[in-house]
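Taken from Swiss-Prot as is:
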| type | residues | note |
| --- | --- | --- |
| DOMAIN | 99-150 | domain 'bHLH' |
| MUTAGEN | S38 to A | Extra divisions outside the stomatal cell lineage and reduced phosphorylation by ASK7; when associated with A-44 |
| MUTAGEN | T44 to A | Extra divisions outside the stomatal cell lineage and reduced phosphorylation by ASK7; when associated with A-38 |
| MUTAGEN | S65 to A | Extra divisions outside the stomatal cell lineage and reduced phosphorylation by ASK7 |
| MUTAGEN | S186 to A | Strong reduction of CDKA-1-mediated phosphorylation. Unable to rescue stomatal defects in disrupted mutants. Triggers excess physically asymmetric divisions but not stomata formation |
| MUTAGEN | S193 to A | Unable to rescue disruption phenotype. Ectopic stomata formation and increased accumulation; when associated with A-211, A-214, A-219 and A-255. Ectopic asymmetric cell divisions, but fails to produce stomata, and reduced repression by osmotic stress (e.g. mannitol); when associated with A-211, A-214 and A-219 |
| MUTAGEN | V290 to M | In spch-2; reduced stomatal index |
Amino acid sequence: MQEIIPDFLEECEFVDTSLAGDDLFAILESLEGAGEISPTAASTPKDGTTSSKELVKDQDYENSSPKRKKQRLETRKEEDEEEEDGDGEAEEDNKQDGQQKMSHVTVERNRRKQMNEHLTVLRSLMPCFYVKRGDQASIIGGVVEYISELQQVLQSLEAKKQRKTYAEVLSPRVVPSPRPSPPVLSPRKPPLSPRINHHQIHHHLLLPPISPRTPQPTSPYRAIPPQLPLIPQPPLRSYSSLASCSSLGDPPPYSPASSSSSPSVSSNHESSVINELVANSKSALADVEVKFSGANVLLKTVSHKIPGQVMKIIAALEDLALEILQVNINTVDETMLNSFTIKIGIECQLSAEELAQQIQQTFC
């Protein structure tokens, strides 16, 4: 049996002489374990020798390595160039970003500078008591309040102008003569004619008149020569003639009493005219000054800062049917100075003192 098996194995193509002396069971065990061997283990023999396929691959790699090196070098150069291009583009992008940031910063800086300049101008245009602090919110709030008050003043003036237009349309006035008439400051009572007693009449008849005119034959002030005897005349007739002459505007006869009293009368008349032209009203709250200047009236008020006081004064002037031509509002520290230019008409029935008292009541 042992001799037959080796003969059979020798005839086989896959005979292995190294296994000639082994037992059959060892051969079977080796065949059964061959299925469990991994492909990598099967490709590499146990003795560590390399297969023919691996040798061919190594030879191909050794033969083609310079080309691959060139390709690798070329690919590396291309990659380096791409990286450099990418770095250049990144640098350009960074530069552009930096320029954009700088431009944004400069634009924002210029905008803030212009805003500060505009706020400074706004603060200088309005009275200082409208702004309590110097921040932007306080300045803008004060501007809004000041503009709203000016709008109210404008609306009141427009309403007054419309009322005046309607009044002129409904009741047209007579066109005055081209000759300028003297301005009427305030209505006054006509001066009373002086009363003359009988003693003054007799005294006037004795003295010549002081008028520069030459006595006429029909003049009641005819001079009588002192050497001639006086002709007594009825006192009633002399009184009527003198009264008629005084009503016609002839100058009164000279008398010491009248000459002595004339300076006092003229001084009283001048003082009354001055009082009517200028009037002052002072109180703890405000000082009011009224001054007539031609056809206009200048009204000045000096007081502490009182919000809304200008509107009160304008309303009071409108109630008195006075036309406001100009309004000036000035402030110095905590003091407020208001000046009004007012046009008066013929229908005005107020004197300067009464107007000053009316304006003084608005401060109460």
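Quick reminder: no glycine exception, Cβ is built from N, Cα and C everywhere.
Nope, none of those substitutions made it into this model, it's the original residues.
The residues of the domain 'bHLH' (99-150), classed with DSSP into helix (H, G, I), strand (E, B) and coil, number 45 helix, 0 strand, 7 coil. Averaged across the domain 'bHLH' (99-150), pLDDT for the predicted model comes to 87.
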